[in-house]
Amino acid sequence: MAVRRALIVLAHAERTSFNYAMKEAAVEALKKKGWEVVESDLYAMNFNPLISRNDITGEPKDSENFQYPVESSLAYKEGRLSPDIVAEQKKLEAADLVIFQFPLYWFGVPAILKGWFERVLVAGFAYTYATMYDKGPFQNKKTLLSITTGGSGSMYSLQGVHGDMNVILWPIQSGILRFCGFQVLEPQLVYSIGHTPPDARVQVLEGWKKRLETVWEESPLYFAPSSLFDLNFQAGFLLKKEVQEEQKKNKFGLSVGHHLGKSIPADNQIKARK
């Protein structure tokens, strides 16, 4: 059987942090099960999160009206992206599983990780309008977010002051990962880590390692398949008419983002369908 390969992308500056401990636990657990593990420790690498003309070697197609999405896509096709971007793309291409380990900052990913997404996941490499979502280039890869928060789980609940965690996760899990084709697994959520005692932290790490023993067998989260949509500009990339009619019978929407003005399916971005 072919060896599985994992890429762990860490976005935390401190080696004494719980995020670093989670990364180390993941490396240990996966290697123990025979995985090859590659890391991208973004702060340790001093990864540049800023998109710019420097991401492209050679002359741009239009230097007077430089459009990064156009120029970076062309540079990818012509092999003119900067070496640091190419190195990350090669890691991503080789990986079967990608784990993103980070603290939740302002209801999103840290800036350095956002920059990694913007610079590495260029058009042509990670997506096109013809190959996106379940038709995306990474449709045979699995991914998951491993996140720590400052607030408690109740703060991110339906009645919590921060609002539903499912809604917070949607832009990342659907708008970035699923958009590129990934099968998105249930997120690993560690709430209120700053107020978690040492013995409980050990239990969290052990539970994380236990999960990773069988992570490849996990079912992904549900996202509305592209077959439900008319995927062309003339139709506006909308749900097919017959799908819209069929969905009128259902109490719940399809997902967090495709709620259709109805109640959102419970834990759509946290738990896989049984």
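Quick reminder: no glycine exception, Cβ is built from N, Cα and C everywhere.
None of the substitutions listed is reflected here, since the structure keeps the original residues.
Note: Leu104 (FAD binding site) has non-local neighbours Ile147, Thr148, Thr149, Gly150, Ile168, i.e. same-chain residues 6+ apart with C-beta under 8 A of its own C-beta. The FAD binding site annotation in Swiss-Prot covers His12, Phe18, Asn19, Gln67, Leu104, Tyr105, Trp106, Phe107, Thr148, Thr149, Gly150, Gly151, Tyr156, Arg201 and rests on experimental evidence.
According to Swiss-Prot, the substrate binding site annotation covers Ala126, Tyr127, Thr128, on the basis of similarity to another entry. If you draw a 10 Å sphere around the CB of Tyr127 (substrate binding site), it holds 21 other CB atoms from the protein chains shown.
DSSP gives Tyr105 (mutagenesis position) a strand state. Listed in Swiss-Prot as a mutagenesis experiment, Tyr105 to Gln is described as follows: Decreases the catalytic efficiency toward menadione and nitrobenzene substrates.
Here the residue is the original one, but Swiss-Prot notes a mutagenesis experiment at this spot, Thr131 to Ala: Decreases the catalytic efficiency toward menadione. Has no effect on the catalytic efficiency toward nitrobenzene substrate. Its Cβ placed at the centre, Thr131 (mutagenesis position) has 17 other Cβ atoms within 10 Å.
Among the mutagenesis results in Swiss-Prot, Val161 to Asp has the note: Destroys enzyme activity. The residue drawn here is the original one. Around Val161 (mutagenesis position), the same-chain residues at least 6 positions away in sequence with a Cβ under 8 Å from its Cβ are Met155. Classification of Val161 (mutagenesis position) by DSSP places it in coil, neither helical nor stranded.
Asp164 (mutagenesis position) counts 20 other C-beta atoms within 10 Å of its own C-beta, drawing on all protein chains shown. Quoted from Swiss-Prot for the published mutagenesis Asp164 to Gln: Destroys enzyme activity.
Sequence-distant contacts of His195 (mutagenesis position), defined as residues of its own chain at least six apart whose C-beta falls under 8 angstroms from its C-beta, comprise Ser152. Among the mutagenesis results in Swiss-Prot, His195 to Ala has the note: Induces a very low catalytic efficiency. The residue drawn here is the original one.
Long-range neighbours of Val204 (mutagenesis position) (same chain, six or more residues apart, CB within less than 8 Å of its CB): Val190, Thr196. Following the DSSP three-state reduction, the secondary structure of Val204 (mutagenesis position) is helix. Experimental mutagenesis is annotated in Swiss-Prot for Val204 to Ile, with the remark: Has no effect on the catalytic efficiency toward menadione and nitrobenzene substrates.
The mutagenesis experiment Ser219 to Thr is recorded by Swiss-Prot, whose note states: Has no effect on the catalytic efficiency toward menadione and nitrobenzene substrates. Listed in sequence order, Ala272, Arg273 are the same-chain residues at least 6 apart in sequence whose CB falls under 8 Å from the CB of Ser219 (mutagenesis position).
Under DSSP, Leu239 (mutagenesis position) is assigned to a strand (E or B) in the three-state scheme. Neighbour count (other Cβ atoms within 10 Å of the Cβ, all protein chains): 19 for Leu239 (mutagenesis position). Listed in Swiss-Prot is the mutagenesis experiment Leu239 to Met, annotated as follows: Has no effect on the catalytic efficiency toward menadione. Slightly decreases the catalytic efficiency toward nitrobenzene substrate.
Looking at Tyr127 (substrate binding site) and Asp164 (mutagenesis position), their Cα atoms lie 29 Å from each other. Highest local Cβ density among the binding-site residues Thr128, Thr148 belongs to Thr148, counted as other Cβ atoms within 10 Å over all protein chains shown. Distance noted between the C-alpha atoms of Asn19 (FAD binding site) and Tyr105 (mutagenesis position) is 13 Å. Each residue in Leu121, Val122, Ala123, Gly124, Phe125, Thr131, Met132, Gly136, Pro137, Phe179, Cys180 lies on the same chain as Ala126, Tyr127, Thr128 and has a C-beta within 8 Å of the C-beta centroid of that substrate site, without being one of the site residues. Looking at Trp106 (FAD binding site) and Asp164 (mutagenesis position), their Cα atoms lie 14 Å from each other. Within 10 Å of the C-beta atom of Tyr156 (FAD binding site) sit 24 other C-beta atoms, taking all shown protein chains into account.
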